[in-house]
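Peer 1: Below, the features straight out of Swiss-Prot:
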MUTAGEN   Arg68 to Glu  Loss of covalent FAD in SDH1
MUTAGEN   Tyr71 to Asp  Loss of covalent FAD in SDH1
MUTAGEN   Trp113 to Ala  Loss of covalent FAD in SDH1
Amino acid sequence: MHNMFPALTKTLSLQGYKIINSQTGSAAWSCGRRWFSSDKDDHDDVVTRIKIAPIKRTNEPLDKKRARLIYQSRKRGILETDLLLSGFAAKYLKKMNEEELEEYDSLLNELDWDIYYWATKNFKTSPLPDKWANSKLLKQLQEFSENKEKEILSMPDLSKYQ
C-alpha cells in the first residue's frame, strides 16, 4: 500500500495522519473529517470514518467543563451545527447536572453532520447508533431543533449562557 503513494505517505506521516488499509486493501487518507480513498469502486453508501479518541479529562471542575462545552457548541465548523448546538447550549447547559454534562460532552465528540442529522431526525442520511437510541439528551436536542417558536436562529450572545 505504501508503494502506491510514496510521496503522499511521507507527507501525511509528517503531518501526523495515518494511512489506513481498509477491508478492500485500498489506501485511504484523511483531510479534516472527510476520508478519501484510492479504490475506484467505492460506493456512495460505504463510509469510512475517522475516529479520534477524545481527550480524557479527569476531575474537571463543572464551571470549566461548562465553559469548554459552550466553546465546543459554538465553534463546530459547520454553520448549521454551530447554530443548533449554540442555541441548545444557551438554553439548557446551565441546568444540566454532571451526568447530563458528560453525555453532552460525549455527543460533541461525534461528527458535526451526524449530530445535525440525528438532531433533525434524518436517519436515512446518518443512521442513529444504538448508543444514542434512548438518549434523553438527544431527544431534547431533537425537540429543540424543531424550532416550534419559529425563531430565526443566530449565534446567542455569551450572556445567554449564564
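Every residue gets a Cβ built from N, Cα and C, even glycine.
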Peer 1: What is the separation, in Å, between the Cα atoms of Arg68 (mutagenesis position) and Trp113 (mutagenesis position)?
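Peer 2: Checking the Cα atoms of Arg68 (mutagenesis position) and Trp113 (mutagenesis position) gives a distance of 20 Å.
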Peer 1: Would you mind listing, in sequence order, the residues at least six apart from Trp113 (mutagenesis position) in the same chain with a Cβ closer than 8 Å to its Cβ?
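Peer 2: Counting only residues 6 or more apart in sequence, the Cβ neighbours of Trp113 (mutagenesis position) under 8 Å are Ile78, Thr81, Ser126.
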Peer 1: Whose Cβ, among the mutagenesis positions Arg68, Tyr71, has more other Cβ atoms within 10 Å than any of the rest?
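Peer 2: Of the mutagenesis positions Arg68, Tyr71, the highest Cβ count within 10 Å belongs to Arg68.
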Peer 1: Tell me whether Tyr71 (mutagenesis position) sits in a helix, a strand or coil according to DSSP.
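Peer 2: The residue in question, Tyr71 (mutagenesis position), is helix (DSSP, three-state).
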